[in-house]
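Annotated features, as they stand in Swiss-Prot:
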type	residues	note
BINDING	Met1, Gly2, Lys3, Gly4, Asp5, Pro6, Lys7, Lys8, Pro9, Arg10	heparin binding site
MUTAGEN	Ser35 to Glu	Cytoplasmic localization (phosphorylation mimicking); when associated with E-39; E-42; E-46; E-53 and E-181
MUTAGEN	Ser46 to Glu	Cytoplasmic localization (phosphorylation mimicking); when associated with E-35; E-39; E-42; E-53 and E-181
MUTAGEN	Ser46 to Ala	Greatly reduces phosphorylation, nuclear localization; when associated with A-35; A-39; A-42; A-53 and A-181
MUTAGEN	Ser53 to Ala	Greatly reduces phosphorylation, nuclear localization; when associated with A-35; A-39; A-42; A-46 and A-181
MUTAGEN	Ser53 to Glu	Cytoplasmic localization (phosphorylation mimicking); when associated with E-35; E-39; E-42; E-46 and E-181
MUTAGEN	Ser181 to Glu	Cytoplasmic localization (phosphorylation mimicking); when associated with E-35; E-39; E-42; E-46 and E-53
MUTAGEN	Ser181 to Ala	Greatly reduces phosphorylation, nuclear localization; when associated with A-35; A-39; A-42; A-46 and A-53
Amino acid sequence: MGKGDPKKPRGKMSSYAFFVQTCREEHKKKHPDASVNFSEFSKKCSERWKTMSAKEKGKFEDMAKADKARYEREMKTYIPPKGETKKKFKDPNAPKRPPSAFFLFCSEYRPKIKGEHPGLSIGDVAKKLGEMWNNTAADDKQPYEKKAAKLKEKYEKDIAAYRAKGKPDAAKKGVVKAEKSKKKKEEEEDEEDEEDEEEEEDEEDEDEEEDDDDE
């Protein structure tokens, strides 16, 4: 998204960001002419935040929730300037894309591989899963493929209902056009499915990496 686009929605703020903003405003009122040492100020804010009770943090969390809702609402109607691509905004209420047969297979066998080879990196685990899937017989793949097909069928029904609910007038007007472009749309959605699955696997791997770091 364009850095200089004035119509671009302001990014959502976290509860801690709202807290720091409040601290900054308080500091300006008390010391209007004093310059702020950013690193020292940040350190003091961080220490103060750690000692605050959940009740005290509550108002900042409410502010963050309200700002998140504002951001999501504005992003739905935001159109980036021509020639500029924007990352697709994902509505949290939209039906989630179904996993592929391979993704279901990975979900089942990933914990087993990590248990047997605790020293393996995320990349090596993914590589091993790929090798296992390629060496799995077609008959053994069927349960995953059947489950994936059922989940995809359910998703298609859910997304159709979701889209119809969101744009009833557009759905009525575009019946003829939709029929013509149905095949193309399905192909695009299949490509999106693959992209989203890769994103989901990346996110899952990142989460696992963070968990490993915490341990």
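A Cβ is built for glycine as well, from the same backbone N, Cα and C atoms used for every other residue.
At each noted site, the model still has the original residue.
DSSP assigns Asp5 (heparin binding site) to coil in the three-state reduction, outside any helix or strand.
Looking only at Cα atoms, Ser46 (mutagenesis position) sits nearest to Ser35 among the recorded positions Asp5, Lys7, Pro9, Ser35. All protein chains shown were included, and the count of other CB atoms within 10 Å of the CB of Ser35 (mutagenesis position) stands at 6. If you measure from the Cα atom of Pro9 (heparin binding site) to that of Ser35 (mutagenesis position), you get 30 Å. Note: the CA-CA distance between Ser53 (mutagenesis position) and Lys7 (heparin binding site) rounds to 37 Å. Among the mutagenesis positions Ser46, Ser53, the residue whose Cβ has the fewest other Cβ atoms within 10 Å is Ser53.
A gap of 31 Å separates the Cα atoms of Asp5 (heparin binding site) and Ser35 (mutagenesis position). Long-range Cβ proximity for Lys7 (heparin binding site), meaning a same-chain Cβ under 8 A and a gap of 6 or more residues, is found for Tyr78, Ile79. For the binding-site residues listed here (Asp5, Pro9), the lowest count of other CB atoms within 10 A around the CB belongs to Asp5.
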